[in-house]
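K.L.:
Just lifted these from Swiss-Prot, have a look:
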- CYS42 to Ser: Impaired chaperone properties; when associated with S-78, S-81, S-89, S-92, S-133, S-136, S-144 and S-147 (MUTAGEN)
- CYS78 to Ser: Impaired chaperone properties; when associated with S-42, S-81, S-89, S-92, S-133, S-136, S-144 and S-147 (MUTAGEN)
- CYS78, CYS81, CYS144, CYS147: Zn(2+) 1 binding site (BINDING)
- CYS81 to Ser: Impaired chaperone properties; when associated with S-42, S-78, S-89, S-92, S-133, S-136, S-144 and S-147 (MUTAGEN)
- CYS89 to Ser: Impaired chaperone properties; when associated with S-42, S-78, S-81, S-92, S-133, S-136, S-144 and S-147 (MUTAGEN)
- CYS89, CYS92, CYS133, CYS136: Zn(2+) 2 binding site (BINDING)
- CYS92 to Ser: Impaired chaperone properties; when associated with S-42, S-78, S-81, S-89, S-133, S-136, S-144 and S-147 (MUTAGEN)
- CYS133 to Ser: Impaired chaperone properties; when associated with S-42, S-78, S-81, S-89, S-92, S-136, S-144 and S-147 (MUTAGEN)
- CYS136 to Ser: Impaired chaperone properties; when associated with S-42, S-78, S-81, S-89, S-92, S-133, S-144 and S-147 (MUTAGEN)
- CYS144 to Ser: Impaired chaperone properties; when associated with S-42, S-78, S-81, S-89, S-92, S-133, S-136 and S-147 (MUTAGEN)
- CYS147 to Ser: Impaired chaperone properties; when associated with S-42, S-78, S-81, S-89, S-92, S-133, S-136 and S-144 (MUTAGEN)
Amino acid sequence: MNSAALNARTASVAPQPQACHACKCRQLLSRRVPPAQRQVECSAIAPETLQDIIVGGAVVGAVSVALYAGLKKDPVPCSLCQGTGGIRCFACGGDGRNATVSRDDLYDSKALGGGVAPPKRDPLGRTINPRDCKVCRGAGLVLCSQCKGTGFQSAF
């Protein structure tokens with residue numbers, strides 16, 4: 001082949017458009033698609049643009065939260081418990097212990113064998129201490145139902 005024929009052959013072939021990234025436009029640019037349909041603009045978001053959108057959204061969100069937190073008022077004590085977080089347990093008197101515990105309550109009566117019987121356990125396998133007050137669970141304090149023991153009213 002001479003160079004004139006080679007130049008004429010390459011001049012008649014249009015340059016192939018390049019796909020921007022891995023999306024559907026890559027399939028449309030294949031040789032199987034007729035040239036009239038190959039002229040397509042990709043509407044997909046480039047990865048760099050997507051990253052800019054995510055970072056920008058995170059910055060705007062962080063600034064919004066900081067501004068909102070700065071606009072909050074001073075905490076107000078709970079109106080129900082007057083800021084104490086709860087009341088002293090009425091069942092144990094704030095002690096957290098149950099004074100009336102029998103020997104049968106301490107150990108499982110179904111255990112066989114001599115010696116000391118194993119302690120009672122709840123369904124999750126945790127040891128139950130029968131000396132703890134059942135109302136306050138050994139804390140000596142019943143938490144306020146309005147503030148959940150924080151002593152302050154909800155600011156939100």
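For all residues, glycine too, the Cβ spot is worked out from N, Cα and C.
Modelled residues match the original; the substitutions are not represented.
Note that the structure is a prediction, hence the values are computed from the model and not measured.
Are these features on the surface or tucked inside, and what are their neighbours?
P.N.:
Around the Cβ of CYS78 (mutagenesis position), 21 further Cβ atoms fall within 10 Å across all displayed protein chains. In the three-state DSSP reading, CYS78 (mutagenesis position) counts as coil.
Neighbour list (CYS81 (mutagenesis position), Cβ cut-off 8 Å, at least 6 residues apart, same chain): ILE87, CYS144, GLN146, CYS147, GLY151.
Counting Cβ atoms from all protein chains shown, CYS89 (mutagenesis position) has 19 others lying within 10 Å of its own Cβ.
A 10 Å cutoff on Cβ-Cβ distances gives CYS133 (mutagenesis position) a total of 21 other Cβ atoms nearby, all chains included.
Under DSSP, CYS92 (mutagenesis position) is assigned to coil, being neither helix nor strand in the three-state scheme.
DSSP assigns CYS133 (mutagenesis position) to coil in the three-state reduction, placing it in neither a helix nor a strand.
Long-range Cβ proximity for CYS136 (mutagenesis position), meaning a same-chain Cβ under 8 A and a gap of 6 or more residues, is found for CYS89, ALA91, CYS92, GLY96, VAL142.
DSSP assigns CYS144 (mutagenesis position) to coil in the three-state reduction, outside any helix or strand.
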K.L.:
Note down the number of other Cβ atoms within 10 Å of the Cβ of CYS147 (mutagenesis position), including every protein chain shown.
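P.N.:
Within a 10 Å radius of the Cβ of CYS147 (mutagenesis position) lie 21 other Cβ atoms.
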K.L.:
Round to a whole number and give the Cα-to-Cα distance in Å for the pair CYS133 (mutagenesis position) and CYS78 (mutagenesis position).
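P.N.:
Cα-Cα, rounded: 26 Å.
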K.L.:
Determine, for the Zn(2+) 2 site, the additional residues of the same chain whose CB lies within 8 Å of the mean position of the CB atoms of CYS89, CYS92, CYS133, CYS136; present them in sequence order.
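P.N.:
Checked against the 8 Å cutoff, the neighbours are PHE90, ALA91, GLY93, GLY94, ASP95, GLY96, ARG97, ASN98, LYS134, VAL135, ARG137, GLY138, ALA139, GLY140, LEU141, VAL142.
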